[in-house]
Amino acid sequence: MTNMRKSHPLIKIVNHSFIDLPTPSNISAWWNFGSLLGVCLGLQILTGLFLAMHYTADTTTAFSSVTHICRDVNYGWLIRYMHANGASMFFIFLYFHIGRGIYYGSYTFMDTWNIGILLLFAVMATAFMGYVLPWGQMSFWGATVITNLLSAIPYIGLTLVEWIWGGFSVDKATLTRFFAFHFILPFIITAMVMIHLLFLHETGSNNPSGMNSDSDKIPFHPYYTIKDILGVLFMMIALMSLVMFSPDLLGDPDNYTPANPLNTPPHIKPEWYFLFAYAILRSIPNKLGGVLALAFSILILMLFPILHLSKQRSMSFRPLSQCLMWMLVANLMILTWIGGQPVEYPFIIIGQLASVTYFFTILILMPSTALMENKLLKW
């Protein structure tokens, strides 16, 4: 008699995805982030569900309802801070996951990569709308500034912005619809994750060498299940340390002031994980140009498969490309720092230089270095 996990229609799918999945024997800890992102998503949906039970999406009571969650609901403070800091963990892992994909050439799995980029956009949209919900000063002004960027779109811009707002400013209608979208998007993300995995399992995982690993595969369980559990353990230690000891470390103090349309905060800025894109947006002194640069800073990921000119898939054996990769990482850190600084000298010029370097590295330096490496290896 066949084992139930191999014959049952539903359990069979789980078996082929997480138990008997043939996996390269040499994948490193950089391959842990997929499962960590899955755990993060589950955690966010769970904590978010409990928060939604006590939250009210109304401009007059939203701020007080969050205060009520933290003060009166049993372990409400824990749920709230796990949700807020869980989002930060989510983005840390997302950026590591994408960085891993770039370093090891995983973007050659075109379907998986493109669905991944769509997932990134969906997660960014969800996080942005979630930041608006507590209805603090930074929530309100962040929503106003970011939605207002759409008015840069020629001809339909203004109509589009007012349509999103549901009025002539960010108000009750905006908050209600943002809550509705913030609630539904994680479930859409979950469905997209399944498609992401479906495409990945069509080809099988990449590995650090970038070479075909069909001749050396091992079952996912128990080898990688135990490795993933260790990753989850480290993640939970990091997350709970953050939640218990400094829950507001990554937040903005301005968001502890209720939203006031008559009082603008001195520095309007998004959460830390959007600062690199915000710096690119601010580095161009033209509204439409800034919006296009902002969009392209993420959309540029779609060009990686086209810009891959090396004969080798992975960067493991390409020291020059490795230098550029780490230069890009340092550049993104500089952009993140600049995004949180006021718009004044010398931050303006540093931001502009870092933005130019970001695009120049990806579009010109990396492909030309790949060609040079081919030449050096007489390929």
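Even glycines carry a Cβ here, placed using N, Cα and C.
Just so you know, the substitutions we noted aren't modelled in this structure.
Taking a C-beta cut-off of under 8 angstroms and a sequence separation of 6 or more, His83 (heme b b562 binding site) has the following same-chain neighbours: Gln44, Thr47, Gly48, Leu51. Per Swiss-Prot, the feature heme b b562 binding site maps to His83, His182.
A helical conformation is recorded for His196 (heme b b566 binding site) in the three-state DSSP classification. Per Swiss-Prot, heme b b566 binding site is recorded for His97, His196, and the stated evidence type is similarity to another entry.
The feature ubiquinone binding site is assigned by Swiss-Prot to His201, with similarity to another entry given as support. In this structure, His201 (ubiquinone binding site) is part of a helix by DSSP.
Here the residue is the original one, but Swiss-Prot notes a natural variant at this spot, Tyr345 to His: In strain: Isolate I679. Every protein chain shown contributes to the tally, and the Cβ of Tyr345 (variant position) ends up with 7 other Cβ atoms within 10 Å.
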Worksheet item: Once the chains shown are all counted, how many other Cβ atoms turn up within 10 Å of the Cβ of His196 (heme b b566 binding site)?
Response: 21
Worksheet item: Among the binding-site residues His97, His182, His201, which residue has its Cβ surrounded by the fewest other Cβ atoms within 10 Å?
Response: His201
Discussion item. Rounded to a whole angstrom, what is the C-alpha distance between His182 (heme b b562 binding site) and His196 (heme b b566 binding site)?
Written reply: 21
Response to the item:
Between the C-alpha atoms of His97 (heme b b566 binding site) and His201 (ubiquinone binding site), the distance in angstrom, to the nearest integer, is 17
